[in-house]
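Have a look at the structure below, then the notes.
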Amino acid sequence: MPIKKPCLKLNLDSLNVVRSEIPQMLSANERLKNNFNILYNQIRQYPAYYFKVASNVPTYSDICQSFSVMYQGFQIVNHSGDVFIHACRENPQSKGDFVGDKFHISIAREQVPLAFQILSGLLFSEDSPIDKWKITDMNRVSQQSRVGIGAQFTLYVKSDQECSQYSALLLHKIRQFIMCLESNLLRSKIAPGEYPASDVRPEDWKYVSYRNELRSDRDGSERQEQMLREEPFYRLMIE
């Protein structure tokens with residue numbers, strides 16, 4: 001006689017967790033958007049920041065002729081196969097990730113060496129919030145190259161918090177740093193270069209422009225420009 005087995009039904013309802021109750025992994029950009037108002041208000045509570053200007057910095061000719069050398073805690077690397085000279089702080093101040101935010105500085109081609117001389121004290125400053133930057137070796141680019149007529153300097157911004165987030169203090173320092181770069185160039189009457197079509201900038205920036213390289217491309221478009229102008233990082237720099 002067959003054994004009658006009890007009818008067992010597994011209740012799956014208890015295993016189905018409502019999706020909205022699961023903390024979703026937000027992107028760094030979404031987190032920055034969510035914290036925008038808080039950061040905006042915190043930034044405005046900080047006083048003006050004054051950067052100590054580095055002394056004994058190299059000239060543009062020095063870094064063009066060097067292969068690998070250390071200046072003011074920055075390793076300068078100039079490979080013959082690269083049109084850029086790279087600078088990277090040996091002991092980074094920002095320990096977070098690079099999430100695509102960067103600035104370009106565009107200078108008239110013939111004034112790039114002079115612009116470097118004007119900005120080098122800030123770029124090599126121990127107070128600089130920029131751990132990594134690069135500059136075009138003008139001897140290696142054509143007359144009409146994108147990084148010859150503009151965008152000769154690139155400043156890479158790294159986050160300093162968990163989940164690739166920026167602290168209000170770092171954002172404040174970056175804002176102030178960009179203002180100092182702009183004012184030094186303007187005061188020295190340096191001629192601006194052609195800023196990249198891929199970037200955005202407010203009307204009062206004459207040399208510096210912004211781009212997030214993870215959410216844009218070099219070609220640029222109206223749609224990309226609008227998107228970049230809505231980037232929370234960019235808005236926190238200009239508003």
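We count from 1, first residue shown onward.
Using N, Cα and C of the backbone, Cβ positions are placed for all residues, glycine too.
Recorded in Swiss-Prot as a natural variant, Arg19 to Lys carries the remark: In plasmid pWR100, plasmid pWR501 and plasmid pSF5. Record note (Swiss-Prot), natural variant Ser66 to Phe: In plasmid pWR100, plasmid pWR501, plasmid pSF5, plasmid pINV_F6_M1382, plasmid pSf6_579, plasmid pSf3_575, plasmid pSf4a_576, plasmid pSf4b_577 and plasmid pSf5_246. The unchanged residue is displayed. Mutagenesis annotation in Swiss-Prot: Asp101 to Ala, described as No change in Erk2 phosphothreonine lyase activity; the structure shown retains the original residue. Experimental mutagenesis is annotated in Swiss-Prot for Lys102 to Arg, with the remark: Loss of Erk2 phosphothreonine lyase activity. No effect in binding ability to erk. Deficient in down-regulating MAPK signaling. As a published mutagenesis entry, His104 to Ala appears in Swiss-Prot alongside the note: Loss of Erk2 phosphothreonine lyase activity. No effect in binding ability to erk. Deficient in down-regulating MAPK signaling. Among the features that Swiss-Prot reports, active site, proton donor is placed at His104, with the record citing similarity to another entry. Listed in Swiss-Prot as a mutagenesis experiment, Asp127 to Ala is described as follows: No change in Erk2 phosphothreonine lyase activity. One mutagenesis experiment named in Swiss-Prot is Asp131 to Ala, and its note says No change in Erk2 phosphothreonine lyase activity. Recorded in Swiss-Prot as a mutagenesis result, Lys134 to Ala carries the remark: Loss of Erk2 phosphothreonine lyase activity. No effect in binding ability to erk. Deficient in down-regulating MAPK signaling. The active site, proton acceptor annotation in Swiss-Prot covers Lys134.
Feature map: Swiss-Prot annotations on the structure.
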residue : record               : Cβ neighbours (10 Å)
Ser66   : variant position     : 15
Asp101  : mutagenesis position : 26
Lys102  : mutagenesis position : 19
His104  : mutagenesis position : 22
Asp127  : mutagenesis position : 15
Asp131  : mutagenesis position : 22
Lys134  : mutagenesis position : 20
Query raised in the report: What three-state secondary structure does DSSP assign to Lys134 (mutagenesis position)?
Result: strand
Report task. Measuring CA to CA, name the entry from the recorded positions Ser66, Lys102, Asp127 that ends up nearest Lys134 (mutagenesis position). Result -> Lys102
Query raised in the report: Going by C-alpha distance, which of the recorded positions Ser66, Asp127, Asp131 is nearest to Lys102 (mutagenesis position)?
Result: Asp131
**Report entry** Cα-nearest neighbour of His104 (mutagenesis position) within the listed recorded positions, Ser66, Asp127, Asp131
**Finding:** Asp131
Query - Ser66 (variant position) and Asp127 (mutagenesis position), Cα-Cα, nearest whole angstrom - result: 25
Query raised in the report: To the nearest whole angstrom, what is the C-alpha distance linking Asp101 (mutagenesis position) and Ser66 (variant position)?
Result: 28
